[in-house]
Amino acid sequence: MLMATPTSRASLNLLRRSPKPKYFSSSSCHFRPSTFRKSYPCPIWSSSFSFCLPPPRSTTSTSLSSSSFRPFSSPPSMSSAAAAAVESVVSDETLSSNPLLQDFDFPPFDSVDASHVRPGIRALLQHLEAELEELEKSVEPTWPKLVEPLEKIVDRLTVVWGMINHLKAVKDTPELRAAIEDVQPEKVKFQLRLGQSKPIYNAFKAIRESPDWSSLSEARQRLVEAQIKEAVLIGIALDDEKREEFNKIEQELEKLSHKFSENVLDATKKFEKLITDKKEIEGLPPSALGLFAQAAVSKGHENATAENGPWIITLDAPSYLPVMQHAKNRALREEVYRAYLSRASSGDLDNTAIIDQILKLRLEKAKLLGYNNYAEVSMAMKMATVEKAAELLEKLRSASWDAAVQDMEDLKSFAKNQGAAESDSMTHWDTTFWSERLRESKYDINEEELRPYFSLPKVMDGLFSLAKTLFGIDIEPADGLAPVWNNDVRFYRVKDSSGNPIAYFYFDPYSRPSEKRGGAWMDEVVSRSRVMAQKGSSVRLPVAHMVCNQTPPVGDKPSLMTFREVETVFHEFGHALQHMLTKQDEGLVAGIRNIEWDAVELPSQFMENWCYHRDTLMSIAKHYETGETLPEEVYKKLLAARTFRAGSFSLRQLKFASVDLELHTKYVPGGPESIYDVDQRVSVKTQVIPPLPEDRFLCSFSHIFAGGYAAGYYSYKWAEVLSADAFSAFEDAGLDDIKAVKETGQRFRNTILALGGGKAPLKVFVEFRGREPSPEPLLRHNGLLAASASA
């Protein structure tokens, strides 16, 4: 997922992907989506999903001083008044040592704390306001006099705000929350001020209407068109009274989305179940018991062990999932499931009223802009329309329904044959447990027994080897080159085939429930940019971070991953590749910037397909103790199990996408239906087992209420069609033909990964594939092609 949404999960089925398929999107992205950062979360089945930095001075030196980030480096045209305003800010003794305001090569994640946020952000905003005023006075409809100074303003805010927003996601404290909450309205006010600037808007329109328009590159034309459209969507055409109302709505939406995600995090942290009786945890694997004992030790039970306890279960994914999959204790499964399903739905952490207010304000915003509903606003910057999105969801739902019904019948029959008392009354806290038992029986695969073959170091080695084969890049550790926010964070350098650095990325792999948001996401730190390059460099190199929440090392063992966790790492790496391998030098359309939201999941979901490719899987599946490769027969079983319960997993994702669209098209805040009524109604056609009456999954659906996926969750399925078809190009070329794979990989790199937001995604896809996308490969990969043909 692109970080734009802390990922929330309502049940294990949400966390588990459909056999093919942010969060937490930085809430700073409510405005000007092509210029302000977004991050991209995984879909709910996995675990959950900033922008721009500098290149080294040379290919051999580790010094990055020639490209340091300088928050107060003034453009040459800055007036003396603006310069004086900057000087008054910088000269303040309390600010001179503020890490948010210092020149840096890489963000000083290790030295920023809550005390720096208020003074640092306010000083930065004062400086940027002076720059904006100067730009408005001197703006001309030319690239050097409009786009370049605008990019500098946007970039400075993006990088610095992205730094503190990232720390809030991975190193949360009450003090940091409070500081960000205090300055957030001022940051939003500036973003609105920038987005609604008439001089800038008119200058962009003048460029579009000039005789030189046709001579501009496609990337520059896309940039101009996006700026004009986004200005309209941010209210520039409204009269003063309506624009003031619009701005109040945006401020309130920003606050509400932050509060929503904080409530989800706090509610997730709040639940802890202490178990002292080993009978209660029968069936749970040693890896889970070790994790539970480790949690108990951290809570003061110093003598806790995996064998004898005590054990603490939490709602964090590495803890929650094993309970739902393996606990024979049905009462325990029910308790944990209900706790997970009801997160942030009661007491001080209740998100119900927040959801209602968010939906109400989004509808008001849409009406002010002249749209019928918020979904139309959302789709204005996407590939799809409301009608096309609904059409795709219904086509996939029809192809999935009968298979999902049969899945449930198979599950009940299997449970009955095993003598399960619940076989005739199977419900939500039973399906995951019995699905795991059926999968073990049918394919002789136990996911826990696979863990020793998927140690994190081997998985990363194999992933980097695949990237070299497909895209001709080398990835090497660069730990110590950049400050990090936790000792477990790794830092890597990406090099081209000539050995030149072209990008960098951080990787934060492990769950830290006490301070880190759940889920998995990729986000930008800095983007590739010609304008932001420092003296002596032609372009600033992109930097990304990948964040996961997988099982941490237990005892002296490395992190041993489930296959789902392996897929998640591949997924986030796909996002990072599109950010890092861009060839666009226009910073506002480089990498993932300005790509339509329903196309950004293409590279991430494409990369997941390689987890099932034999040579790739065998390169990462090495037993952590013996070095033994995963047995061939086990690989074949894993491949055969790929479409296991495909209809059920597909339907689950379609439910999330459908309720999202319904809430943003037909739901009337304050009307006869509640949000939960809508959820129940949509579930009639998208869930074989009806949801519980007390189902409150919406209260933790961060993708659409605290991220970038409002009226956009369908994007996972939309992009799934694109990604499956893209992977089929490699199948057509021959997956065993290394020469053909390399050639196809280079073509993928030169189109999908390189062109960024500078070209319409459909054009990019056609350039790679030679034709428009087809849903056939997706249905074939999921084993649903026959169902589709008869639907």
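From the backbone N, Cα and C atoms, a Cβ is placed for every residue, glycine too.
None of the noted substitutions appears here; every position holds its original residue.
A helical conformation is recorded for ALA226 (mutagenesis position) in the three-state DSSP classification. Here Swiss-Prot notes a mutagenesis experiment, ALA226 to Trp, with the remark: No effect on catalytic activity.
Annotation of the mutagenesis experiment THR431 to Trp in Swiss-Prot: No effect on catalytic activity.
The Zn(2+) binding site annotation in Swiss-Prot covers HIS571, HIS575, GLU601. The DSSP secondary structure for HIS575 (Zn(2+) binding site) is helix.
The Cβ of GLU572 (mutagenesis position) has 32 other Cβ atoms within 10 Å, all protein chains considered. While the structure shown retains the original residue, Swiss-Prot records the mutagenesis experiment GLU572 to Gln with this note: Loss of catalytic activity.
Annotation source Swiss-Prot lists active site at GLU572.
Under the heading of mutagenesis, Swiss-Prot lists HIS703 to Phe and annotates it as follows: Loss of activity. DSSP assigns HIS703 (mutagenesis position) to a helix in the three-state reduction.
For HIS703, ILE704, PHE705, ALA706, GLY707, GLY708, TYR709, the entry in Swiss-Prot reads substrate binding site.
According to its DSSP assignment, TYR709 (mutagenesis position) is coil. One entry in Swiss-Prot concerns the mutagenesis experiment TYR709 to Phe. Its note says: Loss of activity.
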Query raised in the report: Of all the recorded positions here, PHE705, TYR709, which one's CB has the most other CB atoms within 10 A?
Result: TYR709
Query raised in the report: Which residue, of the binding-site residues GLY707, GLY708, has its CB surrounded by the fewest other CB atoms within 10 A?
Result: GLY708
**Report entry** Rounded inter-Cα distance in Å - GLU572 (mutagenesis position), PHE705 (substrate binding site)
**Finding:** 21
Report summary line: Using a 10 Å radius on the Cβ of ALA706 (substrate binding site), the other Cβ atoms enclosed count 34
**Report entry** THR431 (mutagenesis position) versus ALA706 (substrate binding site) - Cα distance in angstrom
**Finding:** 29
Requested in this report: Could you work out which of the recorded positions (ALA226, ILE704) has its C-beta surrounded by the smallest number of other C-beta atoms within 10 A?
Outcome: ALA226
Report summary line: Judged by other C-beta atoms within 10 Å of its C-beta, the most isolated of the recorded positions HIS571, HIS575, HIS703 is HIS571
**Report entry** CB contacts for GLU601 (Zn(2+) binding site) [other CB atoms within 10 A, all chains]
**Finding:** 28
